[in-house]
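Worksheet: the structure to be examined is printed underneath.
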Amino acid sequence: MNDHEVDVLVVGAGLGGLSTAMFLARQGVRVLVVERRPGLSPYPRAAGQNPRTMELLRIGGVADEVVRADDIRGTQGDFVIRLAESVRGEILRTVSESFDDMVAATEPCTPAGWAMLSQDKLEPILLAQARKHGGAIRFGTRLLSFRQHDDDAGAGVTARLAGPDGEYDLRAGYLVGADGNRSLVRESLGIGRYGHGTLTHMVGVIFDADLSGIMEPGTTGWYYLHHPEFKGTFGPTDRPDRHTLFVEYDPDEGERPEDFTPQRCVELIGLALDAPEVKPELVDIQGWEMAARIAERWREGRVFLAGDAAKVTPPTGGMSGNAAVADGFDLAWKLAAVLQGQAGAGLLDTYEDERKVAAELVVAEALAIYAQRMAPHMAEVWDKSVGYPETLLGFRYRSSAVLATDDDPARVENPLTPSGRPGFRGPHVLVSRHGERLSTVDLFGDGWTLLAGELGADWVAAAEAVSAELGVPVRAYRVGAGLTDPESAVSERYGIGKAGASLVRPDGIVAWRTDEAAADAAQTLEGVLRRVLDR
(Lines of atoms letter the chains of each structure in order from A and count residues from 1; the text may use other names and numbers.)
(Lines give C-alpha, C1' and ligand atoms only; values in the text may rest on other atoms or scores of the structure.)
Protein backbone atom coordinates (compact mmCIF):
# COMPACT_ATOMS: atom_id res chain seq x y z
CA MET A 1 0.00 0.00 0.00
CA ASN A 2 1.27 3.48 -0.93
CA ASP A 3 2.13 5.37 2.27
CA HIS A 4 0.40 8.52 1.03
CA GLU A 5 -2.42 7.26 -1.20
CA VAL A 6 -5.29 4.85 -0.51
CA ASP A 7 -8.73 4.06 -1.85
CA VAL A 8 -10.47 4.73 1.46
CA LEU A 9 -9.23 6.52 4.58
CA VAL A 10 -11.12 5.62 7.76
CA VAL A 11 -10.80 7.95 10.74
CA GLY A 12 -11.36 6.14 14.03
CA ALA A 13 -10.70 2.58 15.16
CA GLY A 14 -13.94 1.85 17.00
CA LEU A 15 -16.52 -0.68 15.89
CA GLY A 16 -17.75 1.46 13.00
CA GLY A 17 -14.29 2.21 11.64
CA LEU A 18 -12.86 -1.28 12.06
CA SER A 19 -15.96 -2.91 10.57
CA THR A 20 -15.76 -0.63 7.54
CA ALA A 21 -12.07 -1.43 7.14
CA MET A 22 -12.52 -5.18 7.52
CA PHE A 23 -15.36 -5.45 5.02
CA LEU A 24 -13.51 -3.20 2.54
CA ALA A 25 -10.24 -5.11 2.84
CA ARG A 26 -11.99 -8.43 2.23
CA GLN A 27 -13.13 -7.03 -1.11
CA GLY A 28 -9.64 -6.00 -2.16
CA VAL A 29 -10.00 -2.28 -1.41
CA ARG A 30 -6.90 -0.40 -0.25
CA VAL A 31 -8.02 0.90 3.13
CA LEU A 32 -6.16 2.69 5.91
CA VAL A 33 -7.46 3.39 9.42
CA VAL A 34 -5.96 6.22 11.46
CA GLU A 35 -6.51 6.30 15.22
CA ARG A 36 -5.36 9.06 17.56
CA ARG A 37 -4.94 6.69 20.52
CA PRO A 38 -1.79 4.55 20.86
CA GLY A 39 -3.84 1.36 20.55
CA LEU A 40 -7.32 -0.10 20.72
CA SER A 41 -9.41 0.70 23.78
CA PRO A 42 -8.80 -1.72 26.68
CA TYR A 43 -12.23 -1.06 28.20
CA PRO A 44 -15.32 -3.29 27.71
CA ARG A 45 -17.83 -0.59 26.64
CA ALA A 46 -20.50 -2.01 24.29
CA ALA A 47 -21.17 -5.72 24.70
CA GLY A 48 -23.34 -8.14 22.76
CA GLN A 49 -23.77 -9.09 19.12
CA ASN A 50 -27.33 -9.58 17.92
CA PRO A 51 -28.24 -12.08 15.17
CA ARG A 52 -28.20 -9.46 12.39
CA THR A 53 -24.65 -8.51 13.35
CA MET A 54 -23.67 -12.17 13.48
CA GLU A 55 -25.08 -12.63 9.97
CA LEU A 56 -22.75 -9.87 8.77
CA LEU A 57 -19.79 -11.22 10.76
CA ARG A 58 -20.37 -14.63 9.16
CA ILE A 59 -19.94 -12.96 5.78
CA GLY A 60 -16.84 -11.25 7.17
CA GLY A 61 -15.39 -14.62 8.17
CA VAL A 62 -15.08 -13.90 11.90
CA ALA A 63 -18.35 -15.12 13.45
CA ASP A 64 -16.90 -18.42 14.64
CA GLU A 65 -14.01 -16.63 16.31
CA VAL A 66 -16.44 -14.27 18.04
CA VAL A 67 -18.41 -17.22 19.42
CA ARG A 68 -15.24 -18.93 20.65
CA ALA A 69 -14.14 -15.75 22.43
CA ASP A 70 -17.52 -15.25 24.12
CA ASP A 71 -16.52 -15.86 27.74
CA ILE A 72 -19.74 -14.46 29.21
CA ARG A 73 -21.85 -17.21 27.67
CA GLY A 74 -19.04 -19.76 27.69
CA THR A 75 -17.95 -19.63 31.34
CA GLN A 76 -20.21 -17.39 33.41
CA GLY A 77 -23.51 -19.22 33.16
CA ASP A 78 -26.97 -18.16 32.07
CA PHE A 79 -27.74 -14.50 31.40
CA VAL A 80 -30.64 -12.72 33.08
CA ILE A 81 -31.96 -9.16 32.71
CA ARG A 82 -33.69 -7.72 35.77
CA LEU A 83 -34.93 -4.53 37.37
CA ALA A 84 -34.06 -4.59 41.06
CA GLU A 85 -33.18 -2.47 44.07
CA SER A 86 -29.82 -4.24 44.20
CA VAL A 87 -28.28 -7.43 42.88
CA ARG A 88 -29.25 -9.33 46.04
CA GLY A 89 -32.22 -7.14 46.87
CA GLU A 90 -35.85 -7.07 45.82
CA ILE A 91 -36.47 -7.96 42.18
CA LEU A 92 -38.88 -5.42 40.71
CA ARG A 93 -39.27 -7.06 37.30
CA THR A 94 -37.57 -9.76 35.27
CA VAL A 95 -37.13 -8.86 31.61
CA SER A 96 -35.44 -12.12 30.66
CA GLU A 97 -34.96 -15.25 32.77
CA SER A 98 -32.39 -16.80 30.49
CA PHE A 99 -30.29 -16.25 27.40
CA ASP A 100 -32.61 -18.81 25.84
CA ASP A 101 -35.41 -16.23 26.00
CA MET A 102 -33.52 -13.95 23.60
CA VAL A 103 -32.58 -16.85 21.36
CA ALA A 104 -36.17 -18.08 21.18
CA ALA A 105 -37.38 -14.68 19.97
CA THR A 106 -35.13 -14.69 16.90
CA GLU A 107 -34.19 -18.32 16.22
CA PRO A 108 -37.02 -18.89 13.70
CA CYS A 109 -35.83 -15.85 11.71
CA THR A 110 -32.12 -16.49 11.18
CA PRO A 111 -29.42 -19.17 11.24
CA ALA A 112 -27.20 -16.80 13.24
CA GLY A 113 -27.26 -16.75 17.02
CA TRP A 114 -26.32 -14.24 19.67
CA ALA A 115 -22.92 -13.53 21.19
CA MET A 116 -21.98 -11.49 24.25
CA LEU A 117 -18.47 -10.36 23.35
CA SER A 118 -17.49 -6.95 24.70
CA GLN A 119 -16.08 -4.26 22.46
CA ASP A 120 -12.50 -4.59 23.71
CA LYS A 121 -12.53 -8.25 22.61
CA LEU A 122 -14.35 -7.74 19.31
CA GLU A 123 -12.25 -4.88 17.98
CA PRO A 124 -8.97 -6.89 17.86
CA ILE A 125 -10.76 -9.60 15.87
CA LEU A 126 -12.00 -7.07 13.32
CA LEU A 127 -8.57 -5.46 13.09
CA ALA A 128 -6.78 -8.78 12.60
CA GLN A 129 -9.16 -9.75 9.80
CA ALA A 130 -8.71 -6.37 8.11
CA ARG A 131 -4.92 -6.74 8.26
CA LYS A 132 -5.13 -10.31 7.00
CA HIS A 133 -6.74 -9.00 3.81
CA GLY A 134 -4.35 -6.09 3.31
CA GLY A 135 -5.93 -3.34 5.41
CA ALA A 136 -3.63 -1.13 7.48
CA ILE A 137 -3.86 0.96 10.64
CA ARG A 138 -1.74 3.78 12.02
CA PHE A 139 -2.08 4.34 15.75
CA GLY A 140 -1.06 7.60 17.36
CA THR A 141 -2.20 9.42 14.23
CA ARG A 142 -4.69 12.30 14.27
CA LEU A 143 -6.74 13.86 11.52
CA LEU A 144 -6.03 17.61 11.50
CA SER A 145 -8.09 18.65 8.49
CA PHE A 146 -9.25 17.50 5.07
CA ARG A 147 -10.41 18.92 1.77
CA GLN A 148 -12.28 17.48 -1.17
CA HIS A 149 -11.09 18.18 -4.70
CA ASP A 150 -11.41 17.23 -8.34
CA ASP A 151 -8.14 18.06 -10.10
CA ASP A 152 -5.78 16.67 -12.73
CA ALA A 153 -5.03 13.71 -10.49
CA GLY A 154 -8.74 12.92 -10.19
CA ALA A 155 -11.46 13.36 -7.62
CA GLY A 156 -10.70 12.57 -4.03
CA VAL A 157 -9.99 13.77 -0.51
CA THR A 158 -6.68 15.02 0.84
CA ALA A 159 -6.30 14.62 4.60
CA ARG A 160 -3.74 16.37 6.77
CA LEU A 161 -2.54 13.90 9.39
CA ALA A 162 -0.26 14.16 12.42
CA GLY A 163 1.59 11.00 13.38
CA PRO A 164 4.60 9.98 15.45
CA ASP A 165 6.94 11.33 12.74
CA GLY A 166 5.16 14.64 12.21
CA GLU A 167 2.53 16.04 9.88
CA TYR A 168 1.90 14.88 6.32
CA ASP A 169 -0.77 14.76 3.60
CA LEU A 170 -2.54 11.60 2.52
CA ARG A 171 -4.76 11.32 -0.54
CA ALA A 172 -7.79 9.02 -0.61
CA GLY A 173 -10.62 8.33 -2.98
CA TYR A 174 -13.08 8.51 -0.07
CA LEU A 175 -12.97 9.38 3.62
CA VAL A 176 -15.07 7.72 6.33
CA GLY A 177 -15.52 9.62 9.58
CA ALA A 178 -15.96 6.98 12.27
CA ASP A 179 -14.43 9.21 14.91
CA GLY A 180 -17.09 9.06 17.56
CA ASN A 181 -19.67 11.27 19.20
CA ARG A 182 -17.45 14.38 19.03
CA SER A 183 -16.52 13.68 15.41
CA LEU A 184 -14.07 16.17 13.91
CA VAL A 185 -15.17 14.99 10.47
CA ARG A 186 -18.82 15.77 11.14
CA GLU A 187 -18.07 19.11 12.79
CA SER A 188 -15.72 20.12 9.95
CA LEU A 189 -18.56 19.55 7.49
CA GLY A 190 -20.93 21.64 9.60
CA ILE A 191 -23.41 18.79 9.91
CA GLY A 192 -25.94 19.26 12.69
CA ARG A 193 -27.78 16.62 14.68
CA TYR A 194 -31.36 16.05 15.78
CA GLY A 195 -33.04 13.84 18.36
CA HIS A 196 -33.89 13.67 22.02
CA GLY A 197 -30.47 14.93 23.10
CA THR A 198 -29.06 14.29 26.57
CA LEU A 199 -30.92 11.66 28.60
CA THR A 200 -28.75 11.52 31.68
CA HIS A 201 -25.17 11.73 32.92
CA MET A 202 -23.40 8.70 34.30
CA VAL A 203 -20.19 7.63 35.95
CA GLY A 204 -18.92 4.25 34.85
CA VAL A 205 -16.89 2.16 37.30
CA ILE A 206 -14.98 -0.90 36.14
CA PHE A 207 -13.84 -3.09 39.01
CA ASP A 208 -12.45 -6.52 39.82
CA ALA A 209 -14.01 -8.67 42.53
CA ASP A 210 -14.88 -12.29 43.19
CA LEU A 211 -18.67 -12.26 43.27
CA SER A 212 -19.18 -16.02 43.22
CA GLY A 213 -20.82 -15.80 46.61
CA ILE A 214 -23.02 -12.88 45.54
CA MET A 215 -24.48 -13.92 42.20
CA GLU A 216 -26.94 -16.78 41.86
CA PRO A 217 -25.02 -19.99 41.06
CA GLY A 218 -24.68 -20.51 37.31
CA THR A 219 -26.06 -17.07 36.53
CA THR A 220 -24.77 -13.72 35.37
CA GLY A 221 -26.70 -10.82 33.95
CA TRP A 222 -27.59 -7.16 33.59
CA TYR A 223 -29.34 -5.38 36.43
CA TYR A 224 -31.17 -2.07 36.13
CA LEU A 225 -30.84 -0.75 39.67
CA HIS A 226 -33.48 1.38 41.38
CA HIS A 227 -31.76 1.75 44.75
CA PRO A 228 -33.08 4.26 47.29
CA GLU A 229 -29.75 6.11 47.12
CA PHE A 230 -29.02 5.98 43.38
CA LYS A 231 -30.13 4.76 39.98
CA GLY A 232 -27.84 2.85 37.64
CA THR A 233 -26.89 -0.50 36.11
CA PHE A 234 -24.65 -3.42 37.02
CA GLY A 235 -23.30 -5.94 34.54
CA PRO A 236 -20.55 -8.43 33.68
CA THR A 237 -17.63 -8.29 31.27
CA ASP A 238 -15.78 -11.02 29.39
CA ARG A 239 -13.62 -11.61 32.45
CA PRO A 240 -15.42 -13.56 35.20
CA ASP A 241 -14.04 -11.35 37.99
CA ARG A 242 -14.40 -8.00 36.18
CA HIS A 243 -17.67 -6.07 36.41
CA THR A 244 -19.20 -2.70 35.60
CA LEU A 245 -21.34 -0.31 37.61
CA PHE A 246 -22.90 2.76 36.00
CA VAL A 247 -24.43 5.37 38.30
CA GLU A 248 -26.49 8.38 37.24
CA TYR A 249 -25.63 11.86 38.49
CA ASP A 250 -27.30 15.24 37.98
CA PRO A 251 -25.18 18.27 36.98
CA ASP A 252 -28.19 20.51 37.65
CA GLU A 253 -27.90 19.51 41.31
CA GLY A 254 -24.23 20.42 41.35
CA GLU A 255 -23.04 16.82 41.02
CA ARG A 256 -19.84 16.16 39.08
CA PRO A 257 -17.83 13.11 38.00
CA GLU A 258 -15.09 14.30 40.36
CA ASP A 259 -17.46 13.63 43.27
CA PHE A 260 -17.14 9.91 42.58
CA THR A 261 -13.93 9.35 44.47
CA PRO A 262 -12.51 5.83 44.82
CA GLN A 263 -13.96 5.65 48.33
CA ARG A 264 -17.40 6.71 47.10
CA CYS A 265 -17.27 4.18 44.24
CA VAL A 266 -16.43 1.36 46.65
CA GLU A 267 -19.43 2.38 48.78
CA LEU A 268 -21.70 2.41 45.72
CA ILE A 269 -20.52 -1.04 44.66
CA GLY A 270 -21.41 -2.35 48.11
CA LEU A 271 -24.86 -0.79 47.86
CA ALA A 272 -25.42 -2.09 44.32
CA LEU A 273 -24.55 -5.63 45.37
CA ASP A 274 -26.16 -5.35 48.81
CA ALA A 275 -22.82 -6.69 49.97
CA PRO A 276 -20.74 -4.08 51.83
CA GLU A 277 -18.23 -6.77 52.73
CA VAL A 278 -17.00 -6.99 49.11
CA LYS A 279 -13.57 -5.40 48.63
CA PRO A 280 -13.40 -4.40 44.94
CA GLU A 281 -10.25 -3.42 43.12
CA LEU A 282 -11.08 -0.37 41.02
CA VAL A 283 -9.84 -0.46 37.42
CA ASP A 284 -11.32 2.72 35.93
CA ILE A 285 -13.72 5.56 36.74
CA GLN A 286 -15.09 7.72 33.90
CA GLY A 287 -17.94 10.16 33.46
CA TRP A 288 -20.03 10.14 30.29
CA GLU A 289 -23.26 11.39 28.80
CA MET A 290 -26.10 9.15 27.68
CA ALA A 291 -27.79 10.73 24.68
CA ALA A 292 -29.83 10.14 21.53
CA ARG A 293 -28.73 12.11 18.46
CA ILE A 294 -28.67 11.48 14.70
CA ALA A 295 -26.64 13.40 12.13
CA GLU A 296 -28.73 15.41 9.68
CA ARG A 297 -26.58 14.21 6.78
CA TRP A 298 -24.45 11.07 6.51
CA ARG A 299 -22.66 12.02 3.30
CA GLU A 300 -21.01 15.14 1.96
CA GLY A 301 -19.46 14.45 -1.45
CA ARG A 302 -16.74 11.86 -0.91
CA VAL A 303 -16.95 11.96 2.88
CA PHE A 304 -19.21 9.67 4.92
CA LEU A 305 -20.12 9.28 8.58
CA ALA A 306 -20.41 5.94 10.37
CA GLY A 307 -20.86 4.63 13.90
CA ASP A 308 -21.21 7.17 16.70
CA ALA A 309 -20.16 9.97 14.36
CA ALA A 310 -23.45 9.38 12.52
CA LYS A 311 -25.71 8.61 15.48
CA VAL A 312 -25.47 8.35 19.24
CA THR A 313 -27.65 5.60 20.67
CA PRO A 314 -28.52 4.96 24.33
CA PRO A 315 -26.83 1.71 25.41
CA THR A 316 -30.12 0.19 26.58
CA GLY A 317 -30.90 -2.80 24.40
CA GLY A 318 -27.28 -3.17 23.33
CA MET A 319 -27.84 -1.84 19.81
CA SER A 320 -25.25 0.92 19.43
CA GLY A 321 -22.25 -1.26 18.59
CA ASN A 322 -24.37 -3.53 16.43
CA ALA A 323 -25.60 -0.55 14.41
CA ALA A 324 -21.99 0.53 13.90
CA VAL A 325 -21.12 -2.86 12.37
CA ALA A 326 -24.15 -2.57 10.06
CA ASP A 327 -23.02 0.91 8.99
CA GLY A 328 -19.61 -0.50 8.15
CA PHE A 329 -20.98 -3.36 6.07
CA ASP A 330 -23.42 -1.20 4.12
CA LEU A 331 -20.84 1.44 3.32
CA ALA A 332 -18.14 -1.10 2.48
CA TRP A 333 -20.04 -3.12 -0.11
CA LYS A 334 -21.22 0.04 -1.85
CA LEU A 335 -17.80 1.74 -1.85
CA ALA A 336 -16.18 -1.45 -3.14
CA ALA A 337 -18.74 -1.73 -5.94
CA VAL A 338 -18.07 1.85 -7.06
CA LEU A 339 -14.29 1.63 -6.74
CA GLN A 340 -14.19 -1.62 -8.73
CA GLY A 341 -16.37 -0.27 -11.53
CA GLN A 342 -19.38 -2.45 -10.75
CA ALA A 343 -21.61 0.49 -9.84
CA GLY A 344 -22.07 4.18 -10.52
CA ALA A 345 -21.51 6.84 -7.89
CA GLY A 346 -25.27 7.15 -7.35
CA LEU A 347 -25.18 3.90 -5.38
CA LEU A 348 -23.38 5.78 -2.61
CA ASP A 349 -26.40 8.03 -2.10
CA THR A 350 -28.30 5.01 -0.85
CA TYR A 351 -26.04 4.69 2.20
CA GLU A 352 -27.73 7.63 3.92
CA ASP A 353 -31.14 6.73 2.50
CA GLU A 354 -30.97 3.31 4.13
CA ARG A 355 -28.81 3.57 7.23
CA LYS A 356 -30.20 6.86 8.52
CA VAL A 357 -33.74 5.47 8.62
CA ALA A 358 -32.44 2.29 10.25
CA ALA A 359 -30.69 4.47 12.83
CA GLU A 360 -33.96 6.22 13.64
CA LEU A 361 -35.53 2.84 14.38
CA VAL A 362 -32.61 1.76 16.55
CA VAL A 363 -32.47 5.00 18.52
CA ALA A 364 -36.25 4.97 19.07
CA GLU A 365 -36.11 1.39 20.33
CA ALA A 366 -33.18 2.12 22.66
CA LEU A 367 -35.03 5.19 23.99
CA ALA A 368 -38.15 3.13 24.64
CA ILE A 369 -36.15 0.47 26.49
CA TYR A 370 -34.45 3.17 28.58
CA ALA A 371 -37.81 4.67 29.49
CA GLN A 372 -39.32 1.30 30.36
CA ARG A 373 -36.41 0.16 32.52
CA MET A 374 -34.94 3.37 33.94
CA ALA A 375 -37.16 6.41 33.33
CA PRO A 376 -40.91 5.69 33.55
CA HIS A 377 -41.60 9.43 33.45
CA MET A 378 -40.62 9.30 29.74
CA ALA A 379 -43.70 7.30 28.77
CA GLU A 380 -44.18 9.49 25.69
CA VAL A 381 -41.34 7.67 23.88
CA TRP A 382 -42.75 4.18 24.49
CA ASP A 383 -45.16 4.28 21.56
CA LYS A 384 -42.31 5.07 19.16
CA SER A 385 -40.98 1.55 19.58
CA VAL A 386 -41.76 -0.85 16.74
CA GLY A 387 -40.56 -3.88 18.71
CA TYR A 388 -37.13 -5.36 19.40
CA PRO A 389 -37.20 -8.30 16.91
CA GLU A 390 -38.69 -6.00 14.27
CA THR A 391 -35.90 -3.45 14.77
CA LEU A 392 -33.19 -6.10 14.56
CA LEU A 393 -34.49 -8.32 11.76
CA GLY A 394 -37.68 -6.83 10.33
CA PHE A 395 -36.46 -3.42 9.13
CA ARG A 396 -36.99 -2.23 5.56
CA TYR A 397 -34.60 -0.29 3.34
CA ARG A 398 -36.03 2.17 0.80
CA SER A 399 -33.69 3.59 -1.80
CA SER A 400 -32.78 3.43 -5.47
CA ALA A 401 -30.87 0.22 -4.65
CA VAL A 402 -34.22 -1.47 -3.97
CA LEU A 403 -36.92 -1.89 -6.61
CA ALA A 404 -40.06 -2.07 -4.50
CA THR A 405 -43.31 -3.12 -6.14
CA ASP A 406 -45.65 -1.99 -3.36
CA ASP A 407 -46.51 1.29 -1.68
CA ASP A 408 -46.77 -0.06 1.87
CA PRO A 409 -45.40 2.72 4.12
CA ALA A 410 -44.59 0.35 7.01
CA ARG A 411 -41.00 0.67 8.19
CA VAL A 412 -40.85 -2.87 9.56
CA GLU A 413 -42.52 -6.25 9.38
CA ASN A 414 -42.73 -9.16 11.80
CA PRO A 415 -39.59 -11.21 11.06
CA LEU A 416 -41.44 -14.35 12.16
CA THR A 417 -43.68 -13.96 9.10
CA PRO A 418 -41.35 -12.49 6.46
CA SER A 419 -42.77 -11.32 3.16
CA GLY A 420 -39.66 -11.55 0.97
CA ARG A 421 -40.52 -8.14 -0.47
CA PRO A 422 -37.76 -5.88 -1.83
CA GLY A 423 -36.14 -3.87 0.94
CA PHE A 424 -36.48 -6.56 3.60
CA ARG A 425 -33.98 -9.25 4.60
CA GLY A 426 -34.09 -12.39 2.53
CA PRO A 427 -36.16 -14.86 4.61
CA HIS A 428 -34.50 -17.68 6.51
CA VAL A 429 -35.51 -21.01 4.97
CA LEU A 430 -33.78 -24.31 5.69
CA VAL A 431 -32.63 -25.99 2.47
CA SER A 432 -30.05 -28.56 1.38
CA ARG A 433 -27.23 -28.12 -1.10
CA HIS A 434 -24.93 -30.99 -2.08
CA GLY A 435 -26.31 -32.90 0.89
CA GLU A 436 -25.48 -30.12 3.35
CA ARG A 437 -28.23 -28.60 5.49
CA LEU A 438 -28.09 -24.80 5.51
CA SER A 439 -30.18 -21.65 5.44
CA THR A 440 -30.94 -19.54 2.42
CA VAL A 441 -29.29 -16.73 4.42
CA ASP A 442 -26.03 -18.71 4.23
CA LEU A 443 -26.11 -18.28 0.44
CA PHE A 444 -25.79 -14.49 0.67
CA GLY A 445 -22.70 -12.28 0.84
CA ASP A 446 -19.56 -11.72 -1.22
CA GLY A 447 -21.60 -10.68 -4.23
CA TRP A 448 -25.17 -10.83 -5.46
CA THR A 449 -27.39 -13.89 -5.19
CA LEU A 450 -30.31 -15.01 -7.35
CA LEU A 451 -32.81 -17.55 -6.03
CA ALA A 452 -35.07 -19.09 -8.67
CA GLY A 453 -38.13 -21.30 -8.41
CA GLU A 454 -38.29 -24.83 -9.76
CA LEU A 455 -39.19 -23.64 -13.26
CA GLY A 456 -36.73 -20.74 -13.19
CA ALA A 457 -33.89 -22.25 -15.23
CA ASP A 458 -33.96 -19.23 -17.55
CA TRP A 459 -33.29 -16.93 -14.59
CA VAL A 460 -30.23 -18.97 -13.60
CA ALA A 461 -28.88 -18.81 -17.14
CA ALA A 462 -29.62 -15.09 -17.21
CA ALA A 463 -27.68 -14.53 -13.99
CA GLU A 464 -24.60 -16.21 -15.45
CA ALA A 465 -24.82 -14.19 -18.66
CA VAL A 466 -25.48 -10.84 -16.98
CA SER A 467 -22.74 -11.41 -14.42
CA ALA A 468 -20.24 -11.88 -17.23
CA GLU A 469 -21.61 -8.93 -19.22
CA LEU A 470 -21.58 -6.41 -16.36
CA GLY A 471 -18.63 -7.75 -14.40
CA VAL A 472 -20.81 -8.09 -11.30
CA PRO A 473 -20.58 -11.37 -9.33
CA VAL A 474 -24.00 -13.04 -9.25
CA ARG A 475 -24.38 -16.55 -7.86
CA ALA A 476 -27.56 -18.32 -8.91
CA TYR A 477 -29.47 -21.19 -7.27
CA ARG A 478 -32.63 -22.97 -8.39
CA VAL A 479 -34.97 -24.99 -6.25
CA GLY A 480 -34.87 -28.60 -7.39
CA ALA A 481 -31.56 -28.23 -9.24
CA GLY A 482 -28.87 -28.55 -6.60
CA LEU A 483 -30.96 -26.73 -4.01
CA THR A 484 -33.43 -28.96 -2.18
CA ASP A 485 -36.35 -27.31 -0.41
CA PRO A 486 -37.85 -30.07 1.76
CA GLU A 487 -40.56 -27.81 3.21
CA SER A 488 -41.42 -26.22 -0.17
CA ALA A 489 -41.06 -22.85 1.54
CA VAL A 490 -38.63 -20.91 -0.66
CA SER A 491 -41.12 -20.03 -3.39
CA GLU A 492 -43.75 -18.95 -0.86
CA ARG A 493 -41.57 -16.95 1.53
CA TYR A 494 -39.63 -15.25 -1.23
CA GLY A 495 -42.80 -14.62 -3.23
CA ILE A 496 -41.35 -16.01 -6.45
CA GLY A 497 -43.74 -18.84 -7.28
CA LYS A 498 -42.37 -21.69 -9.35
CA ALA A 499 -41.19 -19.64 -12.34
CA GLY A 500 -39.92 -16.43 -10.75
CA ALA A 501 -36.74 -15.27 -9.04
CA SER A 502 -35.47 -13.08 -6.20
CA LEU A 503 -32.32 -10.97 -6.50
CA VAL A 504 -30.55 -10.49 -3.16
CA ARG A 505 -27.86 -7.90 -2.49
CA PRO A 506 -24.50 -8.64 -0.82
CA ASP A 507 -26.00 -7.58 2.53
CA GLY A 508 -28.83 -10.11 2.33
CA ILE A 509 -31.47 -7.51 1.45
CA VAL A 510 -33.89 -8.36 -1.37
CA ALA A 511 -33.34 -5.88 -4.20
CA TRP A 512 -35.97 -7.16 -6.64
CA ARG A 513 -38.26 -10.11 -7.26
CA THR A 514 -40.77 -11.49 -9.71
CA ASP A 515 -43.12 -14.45 -9.57
CA GLU A 516 -43.19 -14.87 -13.32
CA ALA A 517 -40.99 -16.11 -16.12
CA ALA A 518 -39.71 -13.51 -18.60
CA ALA A 519 -39.61 -13.62 -22.38
CA ASP A 520 -36.02 -12.39 -22.17
CA ALA A 521 -34.78 -13.10 -18.66
CA ALA A 522 -31.26 -11.83 -19.37
CA GLN A 523 -32.51 -8.47 -20.62
CA THR A 524 -34.83 -8.10 -17.63
CA LEU A 525 -32.16 -9.01 -15.09
CA GLU A 526 -29.57 -6.76 -16.71
CA GLY A 527 -32.02 -3.87 -16.55
CA VAL A 528 -32.64 -4.53 -12.86
CA LEU A 529 -28.95 -4.60 -11.99
CA ARG A 530 -28.24 -1.48 -14.01
CA ARG A 531 -30.95 0.38 -12.12
CA VAL A 532 -29.98 -0.66 -8.60
CA LEU A 533 -26.26 -0.17 -9.31
CA ASP A 534 -26.68 3.17 -11.10
CA ARG A 535 -25.02 1.84 -14.25
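Backbone N, Cα and C define each Cβ position, glycine as well.
Neighbour count (other Cβ atoms within 10 Å of the Cβ, all protein chains): 22 for Tyr224 (mutagenesis position). The active site, proton acceptor annotation in Swiss-Prot covers Tyr224.
Annotation for Gly16 (FAD binding site): same-chain Cβ neighbours under 8 Å, separated by at least 6 residues, are Ala178, Ala306, Gly307, Asp308, Ala309, Ala310, Ala324, Val325, Asp327, Gly328. Taken residue by residue with DSSP, Gly16 (FAD binding site) is part of a helix. The FAD binding site feature in Swiss-Prot is assigned to Leu15, Gly16, Glu35, Gln119, Leu143, Asp308.
According to DSSP, Gly317 (aklavinone binding site) is assigned to coil rather than to any helix or strand. Annotated aklavinone binding site per Swiss-Prot: Gly317, in sequence order.
According to Swiss-Prot, the mutagenesis experiment Tyr224 to Phe carries the following note: Loss of hydroxylase activity.
The Cβ of Arg373 (mutagenesis position) lies under 8 Å from the Cβ of Leu83, Val95, Tyr224, Thr316, each of which sits 6+ residues away along the same chain. In the three-state DSSP assignment, the secondary structure recorded for Arg373 (mutagenesis position) is helix. For the mutagenesis result Arg373 to Gln, the note given in Swiss-Prot is Hydroxylase activity similar as the wild-type enzyme.
Swiss-Prot lists Arg373 to Ala among its mutagenesis entries, and the accompanying note reads: Hydroxylase activity similar as the wild-type enzyme.
According to Swiss-Prot, the experimentally introduced change Arg373 to Met is described as follows: Hydroxylase activity similar as the wild-type enzyme.
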Distance [Cα-Cα, Å, rounded] between Gln119 (FAD binding site) and Gly317 (aklavinone binding site): 15
Count of other CB atoms lying within 10 Å of the CB belonging to Asp308 (FAD binding site): 27
Leu15 (FAD binding site) and Gly317 (aklavinone binding site), distance between Cα atoms, whole Å: 17
Tertiary neighbours of Leu15 (FAD binding site) (same chain, Cβ under 8 Å, six or more apart): Ala46, Gln119, Leu122, Glu123, Leu126, Gly307, Gly321, Ala324, Val325, Gly328
